[in-house]
Structures are given as structure tokens and as C-alpha cells.
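Remarks on the structure that follows.
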Amino acid sequence: MVRTRVLFCLFISFFATVQSSATLISTSCISQAALYQFGCSSKSKSCYCKNINWLGSVTACAYENSKSNKTLDSALMKLASQCSSIKVYTLEDMKNIYLNASNYLRAPEKSDKKTVVSQPLMANETAYHYYYEENYGIHLNLMRSQWCAWGLVFFWVAVLTAATILNILKRVFGKNIMANSVKKSLIYPSVYKDYNERTFYLWKRLPFNFTTRGKGLVVLIFVILTILSLSFGHNIKLPHPYDRPRWRRSMAFVSRRADLMAIALFPVVYLFGIRNNPFIPITGLSFSTFNFYHKWSAYVCFMLAVVHSIVMTASGVKRGVFQSLVRKFYFRWGIVATILMSIIIFQSEKVFRNRGYEIFLLIHKAMNIMFIIAMYYHCHTLGWMGWIWSMAGILCFDRFCRIVRIIMNGGLKTATLSTTDDSNVIKISVKKPKFFKYQVGAFAYMYFLSPKSAWFYSFQSHPFTVLSERHRDPNNPDQLTMYVKANKGITRVLLSKVLSAPNHTVDCKIFLEGPYGVTVPHIAKLKRNLVGVAAGLGVAAIYPHFVECLRLPSTDQLQHKFYWIVNDLSHLKWFENELQWLKEKSCEVSVIYTGSSVEDTNSDESTKGFDDKEESEITVECLNKRPDLKELVRSEIKLSELENNNITFYSCGPATFNDDFRNAVVQGIDSSLKIDVELEEESFTW
């Protein structure tokens, strides 16, 4: 196998070398032949391709300067390709042209530059080698540009490889090689204060979104790599036969490199932004992390496209040929593609998404399809079409996988929606599809189909965390359960329908697309204390992690705690069974009530179910304010250290809660700790 790979690599290298040499030979032969008068104007390709003396001269040049038969054949076919739009020449045709010309070849003379040549000429070796050296410089720059373009792609390959290794070490072998000091200073803290999911407003007007230092460092290295790749290796010897001023050649090189680097990022941008990203399961990185990298790859790609466009425009204006460039088909489509990209980037900002997500989604999808079409027409005469087809392929792959998931889940299904009088939480139950494989952290998208709702609601899909599985819920053994908090849009419409229905229960037709979020299964034995801290509906995301971990071996020797922070005790009604299950698994469960008062009927009814069961009693602590998360984290770390057990915190809740809890964990990690502290954060913010 190793020998086969080596031979394959050698073949590819040899083939690339042959093709590069053939391109240089054919281009240089054409350039030196252009010094002489063959009775054709400089722009009349049809005249040259039908002129037997010109064809004989360039084929003779290729024969004289090719060092191998393979290089010769490739060079002859490169020459033939120059005439493919006028007349199709086969390799045999080109060889016959040379054989005929070899009977009449003569050395070129000075008069041949002004007087029409009547027979084929031998190559002007001085001119040929001059053009070869200059063309080699252009070719070398092109190769460097391709290396730089691939370098950006392989940067992300390296990032994903590192994430995959860490994920497998952790979940399969139970090894966490990340030191506490690295987590405290790099992985967990935000770039700016404790802002991560929340939006920071400068002067209360300008919105800024910050990420963690770890993800920020990855993006910073990516940006620096891009700048460095764009900045080196643009020099060329002067005088140059095509662009004599240095500025013109330098601008051409910068434009070409920016162009190739931007195009190489197209598949990265599209792959990181789709739902069916194949790297999510193996790397363990969340959809929100890939979405962050998707945005920054798009930003960098856009800036490279802007550099390419500005340089091309400035060069055209300075040379006085801008008007003629605008009349060219590929140039106009390049302008269209740049405009489309700028619109996509601008309207994708969080401030616009939050104001009207439906409008954002419609524009984003339409513009992406239009962008692919624009890039096709921009590049189909220039080359590099593989990158363009990759975008279309990734987009089609994602749509195909979505349709397949819906079909595998049974197509049109009926979901039961229910709630209580005083709750804005909707419980969605749907029969578990045969091929739906549940795994902790899994979520699914739902399309709600209703002729009475706005038409665009049926085209929207909303992600919900899947809570239950077949062998966990004895009351609904074949049901998938999801909890949804009604905010605005379709969820608010659904809540209104449920509340107005008898018994607050209604059936709804849906398409179920999933599961997503499935990753490498947790195989290693559990040797850590687990502390889950959820706020509000975040309990639905944290609970499945405890279900998975509490079923693993060696849990009896460890201490696990589950905190649920609520501002409405009526929430306990719809999550009572799950909390009782945790108690049965020897997990300490505490409900922290942050509301202003519990002296009401609803509150009494909410807690009554827990007080009746003495053996499975759940603590309800009424703080009437937000808990001190820093103190909670410090106390749990201290207890784990006394037991000499590593500890993992699971957290999920609103953006403010997640940021506060993340900051609390950062503050709680101390360099003197002898145990490993880890944070697993689930987020509703993408």
C-alpha cells in the first residue's frame, strides 16, 4: 500500500512537471514566432491557425526545445488548444504539420520581421530563451498563488484534524490533555470581558459580537496567514515582454493571487455553513463554532475579492482600457459577483438577522444561488471551474441530505403540541421514526405545515433539542419529546393555537429533519463528577448529557449534581418525570427559584408533586434573585478537589446566563488545582 501511494505521488509530480514544461514551451514558441510577419494581424487567431507556415514554425520550435517525448506531445497539444475554437487539430495532425515543415525550414532573418514569411522558420533561440525565462517567472508566480490558495484550505484541514484528535482522545480513551492553565487563559474566556453570546454595544449603538480567545486565536492566525500569503513573491525581472512597468506586473500578480485565494475559500465557506457538515460528528465542534468559522472565512474571502476587484479596476483605469474591460462578458459577471458577495456579507450581520430572520433567510439563500451563477459566468472562460462546481456540489449535497432525512423519518408526520395555562413552553411529542437514532446532544429541525398560517412559515425549519428516547420514557415508549419556548414568529403562533385548543393540546402536521448534532459516542469510563447548571429551557439541553453519563460504568463512586434555575415554578410540571429519573440515579437535584414571590396558588401546585414523594424529594430553593454563579462553581470545585475527582460542568441557558457561567468557571479555575476542570456549554445562540 505504501509503495502504491509513493508511485502514485511520483506519477502526479511527473505529470504536473510535464504539463508545466509543455505550457512554458508552447507559450514561448508562440511569443518568439510573433516577432515575424506571417501576414496576419496580432489579434487574428483565425489567420494564424490556418497559416501553414506559422503552424510549421511553432511545431518546429516545440520539437527543438522539448527534452522528452511526453513533454513534446503535451506541448503540441497545448499549441493545438490555442486553435481549438478555429479548427480542431489532433496530436497526429500536429506531428504531420511538423514533418511537412521540416522539409522547408530555414533560419529567420531580420527582413522576416517586415516582409511576409513564405516558409516555416526555425526557432530564434535567443528570443525563445528570453520568453521562456519571463514566462517561467509568470508560471512560478501562478504556482505560488496556487500554493497560497491551497495553504488556506490546508490551514482549516489542520484545525479540524487537531479537533478530531482531541475529540477522540476525550470520548474514546478518556484522555483530556488540555491543562487547566490553557483553559483558563485561552479556551474558555472571552476576547473582551465576559461577552460571548451577548452583543456588546459601543456607545449604546454600534453592535459588536465577541468570541472566546481560543476561537479568536484560530481566526487571527488565519487572517495573518492570508495577509502574509498575499504579500510575498511578486517580484519579476525587468524588462518584461508583456508588462514593462513594474507596477503593472506587480498589480497583475497581486490581483491573480487574491483571486485564487478567494476562490479556494469558496468550498470552505459553504461547507462550514451547511447543516450536513460531515466534520461536526468527528471533530466534536458545535454548529455554532463552525458557523463562527464560516462567517470569518466569508469575511476573508470577501476582502480578497475586493482586493482583486480594486486592483483590476485601478489597473484598467491607469492603462486606459477600463471601458474595453467592462464590455467583456467575464468582467461584467465579476462585478456582479462582487456586488452579490457584498450584499450577502452585509445582510448577514446579527443586527439584521435579529430584526427580521425570515427576510434574512430568503435573501441569503437567493443571493448564494445567484453568486454561484455569477462566478460560473465569470470563470468559465478563465479556468478554475473546479472551485465553482465545489460550491454548487456542497449546496446540492446539503439539500439532498435534508430531503433524505425527511424521507427516512417518514415524510409527513403528526406531532402533538401541549402546554399548561400559565406556561409559554410548548411540549412537542412525535412518534419516533424507525431510522431515527437518538444520541445525546441530538437535535432535529421541524417544518410546521398549516394552511392557516403565513405561507412562509412552511418553508422555515426550526431546531429543537431531542429530549427522550425509546427506552427512557415509560409513559411514551415510542415518542420523541422536545420542549420549545415561544418567542416570536411561528413558535408564538403555535402557542396561541395550543392555548385556544381544548385541554391545551393540538395536533400539527410536520416534516421532521434529523437527527443532527450526533458525534463520536462516549465510550470511556466516567471518572469525573458531573455538575449541570441549567437556566430556563436550557434544562432540555443539559438533561440528555446526564442521561448518557449516568448510564456509563463507575458512576456510583462519584458525586453528581443537577441545578435548574427557573423564574416560574410552573415549569416543574412539564419536567417532573425527568427530574425524578435523575434522583433515582443518585444524582442530587436542586431547583433554584429566582422569582419575586412564591406565595401564590400556582407555586403551591407546582411544588406539591415533589413534597408528596419523600424518597425522591427534590430541593426547591427560593432565592428571589439570581444565584451567585461564581460561588456555586467555586464550592463545587472545592468539593471535587477534596474528593480528588475531576469535574465537568454542563451549562445551558439564555445568552446572559451562559456568559456569566462561563466567566464563573474561568474565575474558579486556579493554577494550584490538582484536579481537571472542564466546561461543556450548550447554546441556543448560533
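Including glycine, each Cβ sits where the backbone N, Cα and C put it.
So, quick note: what you're seeing has the original residues, none of the substitutions.
Copied from Swiss-Prot, the annotated features are:
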BINDING   His294, His364  heme 1 binding site
BINDING   His462, Pro463, Phe464, Thr465, Val466, Leu467, Ser468  FAD binding site
DOMAIN    258-398  domain 'Ferric oxidoreductase'
DOMAIN    399-522  domain 'FAD-binding FR-type'
MUTAGEN   His294 to Ala  Impairs heme binding
MUTAGEN   His308 to Ala  Impairs heme binding
MUTAGEN   His364 to Ala  Impairs heme binding
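The domain 'FAD-binding FR-type' (399-522) scores a mean pLDDT of 79 in the predicted structure. His294 (mutagenesis position) and His462 (FAD binding site) are 20 Å apart (CA-CA, integer value). For His294 (mutagenesis position), other Cβ atoms within 10 Å of its Cβ number 20. In this structure, the C-alpha atom of Phe464 (FAD binding site) lies 42 angstrom from that of His308 (mutagenesis position). Look at the Cβ of each of the recorded positions His308, His364, His462 and count the other Cβ atoms within 10 Å; the largest number goes with His308. The closest partner of His364 (mutagenesis position) among the recorded positions, by CA position, is His294; the full candidate set was His294, His308, Pro463, Thr465, Val466. Candidate binding-site residues: Phe464, Thr465. Fewest other C-beta atoms within 10 angstroms, Phe464.
Val466 (FAD binding site) counts 26 other C-beta atoms within 10 Å of its own C-beta, drawing on all protein chains shown. Across the structure, Pro463 (FAD binding site) and His294 (mutagenesis position) are spaced 19 Å apart at their Cα atoms. In the three-state DSSP assignment, the secondary structure recorded for His294 (mutagenesis position) is helix.
Using DSSP to sort the residues of the domain 'Ferric oxidoreductase' (258-398) gives these counts of helix, strand and coil: 121 helix, 0 strand, 20 coil. Spacing of His294 (mutagenesis position) relative to Thr465 (FAD binding site) is 23 Å (Cα to Cα, whole number).
Thr465 (FAD binding site) sits 43 Å from His308 (mutagenesis position), taking the Cα positions as reference. When the alpha carbons of Val466 (FAD binding site) and His308 (mutagenesis position) are compared, the span between them is 46 angstrom.
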